[in-house]
Amino acid sequence: MTASGTHGGYDVLILYASDAAEWCQYLQNLFLSTRHIRKHHIQSYQLEGESAISDQELDLFNRSRSIIILLSAELVQNFYCPPVLQSLQEALWPPHKVVKLFCGVTDCDDYLTFFKDWYQWQELTYDDEPDAYLEAVKKAISEDSGCDSVTDTETEDEKTSVYSCQLAMNEEHESSKSTGEHLVVQPDHIRCGVQTTVYIIMKCRLDDKVKTEVEFSPENSSSVRVLAELENEYTISVEAPNLTSGTVPLQIYSGDLMVGETSVTYHTDMEEISSLLANAANPVQFMCQAFKIVPYSIEALDKLLTESLKKNIPASGLHLFGINQLEEDDMTTNQRDEELPTLLHFSARYGLKNLTALLLTCPGALQAYSVANKYGHYPNTIAEKHGFKDLRQFIDEYVETADMLKSHIKEELMQGEEDESVYESMAHLSTDLLMKCSLNPGSDEELYESMAGFVPGAPEDLYVEMLQSKPDTPISGDEISLTVKDSMLRKFLEGGSTDAPDSGEGVSQQYGEDLYYSVEKDTFPQEMASRPPVPVPRPESSSPQPDNELYISKVFAQKAQRPENLYVPRGKVRKETIVRPVRDLSQSSIYDPFAGMKTPGQRQLITLQEQVKMGILNVDEAVLHFKEWQLNQKKRSESFRFQQENLKRLRDSITRRQMEKQKSGKSADLEITVPIRRSHNTLGKPECGIYEYAPRKNIFPPKKELKRGDWKTESTSSTTSSASNRSSTRSILSVSSGMEGDSEDNEVSEASRSRSPIPSQAERLPLPLPERPPRVPPRGASRPVNCEGFYPPPVPPRGR
């Protein structure tokens, strides 16, 4: 038998056999690192051979406040030796100070025959966290020092079930998580430079015959230990030393045993005044009180501020000016000394979600988003820091979507052109697409603006007349405005010969099969009007032509084509009809890559128009349905979740259009993939979103076991090289574009999205995690900071 350490009373005594020596050393280092137990108060005792514990050594066990027994295979074998077992039964008593740690063995009912108090011992395993080891020792020491009231859970002596005992131990463990929960400090705020008496009320009884001390441990200076005076058996008083401002931890020692810990705060006079003013001038509470919002409600304040800002914004909004304004000359403006430098920072700090969504549509939104406060935080990180993770996600996705729109438009327009003016002009045409499709889907302006060009009977200045009508004009002006809107809406929904949105279908229905319908009779001479009919087009050959094009040519063929108008279904367009209608739509000289994307309001109008054509609804009912839909959209737009859904819909639509553009010119069922490198050492990055807690799938292929007869005679390097240079093809489904595909499967791989460079400048590969030791769990973040350097040793082998 071997004992290491100094003689006297010990806080922790570790009983182990030779096969658990590494675990004994690990526990000693762990306890010393926490500063709760001093070095000369830890003792280790190794049980050797089949020798019983002597009477002198039994006194060592009796004077120890807690005993940890490492149950390894070698130690358990000694239980079958009667002299050793009898000495252990005397040494491991009383049961409240014994902690058993299963180290390579499992629990069973046979141990109850060896020790009658087996189920009263605290139980630990090799895969527990270090905090569990510390808490078990602190609990045993507290009970041994007379602090019986640390936990109110009574020990049930008659329980013989393993599961019932584990449940009781879990309850005790939860009730004694921290000794700091059982302390009351008055006062807990101390003025610097002022002599202050601090009173500490304990929940456990203190011994008046033992010296009690309080140790103050500031971060930037050495610890100060002060002798405390015992006011009664539960209360002590101590003169606080003069320390600098900040939070100072303190520990209470009864003799050499730490019986509690807590913290106090030192502050200067100015810091105290600042704290009082900050509590009294809370901006949210102040505004709730000013606007008479009782009880205080963030949601009500958010709604009120959002509506107030909307009233001061023009009806058509400010999104026509874009949100991409950035400061390029003076970059120092991106760093401010204020905590909340902009209104966007303020709304993100206090979780004003609707106000944040509205501010993101105002000019300069990206510039405000790029400004860091004095702590280096941006609006999105401020929102997450204060617990508004959904708001953080919305801000990130909104900024990324705006960047996707800008990048995609520029990529479309700058193909083969160097004129930046073309891009600048085009940017103004699609700058409000984000607003129309995400935050304001039911706006009147974009609907009536789109209808004004499609209604043949409308005058040229109809939309201008509608916008120029003001509320401060006489009542007749409002009536005229309402009449104009209703008239346009009715003519649009009547469809028939006009068929506004489906321009290609309207040509075929309005003018029929007569190719010269658009030619006026009195305009041209008679001989031109009586010309012979146009020859019938030749029918297409029914016999399929042999496809002599090479396979590789199909894959790499690039067809320069513009996206088609999404309002016109491909199956309804007559390719032989080339004559334009009399009143043609005004065509812009600038190509708009998003011109065919329908907003929610346009899709609703098209749906109602189709129902009117089919006779399901009449025009009056369709008008009522549309107005009801607009009212419902206006109410729903006040919901933050509704805005999130619309933003996601727009992002999916843009992604589908980008994917379709990439696949244009290629065969519909062929796609070039990245060469596959066959290597077991390939490092991969799990496919996991920034807001998700786990990867979507395992990127590493399952290991293939080698079997007899499975060896290859080829060279490994040549096989890998040939496989890495070979391209694979796979079948893919065609992806439809446009926002009208609400019922489509919008599952787009997150890895295929091009993330905006604004929220994250670079994607960094995560550092490789250390190898997990066999049968030893990973050490999580719950480990104390000062314990990170200690790793548990491997578990001893099981006994046979």
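Just so it is clear, glycine is given a Cβ too, placed from its N, Cα and C backbone atoms.
What you see is the original sequence, not a version with the noted changes.
Residues or ranges marked as domain 'TIR' by Swiss-Prot on the basis of sequence analysis: 8-145. Positions annotated as domain 'DBB' by Swiss-Prot: 185-321. According to Swiss-Prot, the mutagenesis experiment TYR266 to Phe carries this note: Fails to bind PIK3R1 in a BCR-signaling dependent manner; when associated with Y-423; Y-448 and Y-463. While the structure shown retains the original residue, Swiss-Prot records the mutagenesis experiment TYR423 to Phe with this note: Fails to bind PIK3R1 in a BCR-signaling dependent manner; when associated with Y-266; Y-448 and Y-463. What Swiss-Prot says about the mutagenesis result for TYR448 to Phe is this: Fails to bind PIK3R1 in a BCR-signaling dependent manner; when associated with Y-266; Y-423 and Y-463. In Swiss-Prot, a mutagenesis experiment is listed as TYR463 to Phe, annotated with the note Fails to bind PIK3R1 in a BCR-signaling dependent manner; when associated with Y-266; Y-423 and Y-448.
Mean pLDDT across the domain 'DBB' (185-321) comes to 87 in this model. Here TYR266 (mutagenesis position) comes close to ILE190, ARG191, CYS192, LEU243, THR244, SER245, GLY246, THR247, VAL248: these same-chain residues lie at least six apart in sequence, with C-beta atoms under 8 angstroms from its C-beta.
For the domain 'DBB' (185-321), DSSP puts the residue distribution at 37 helix, 46 strand, 54 coil.
The residues of the domain 'TIR' (8-145), classed with DSSP into helix (H, G, I), strand (E, B) and coil, number 71 helix, 26 strand, 41 coil.
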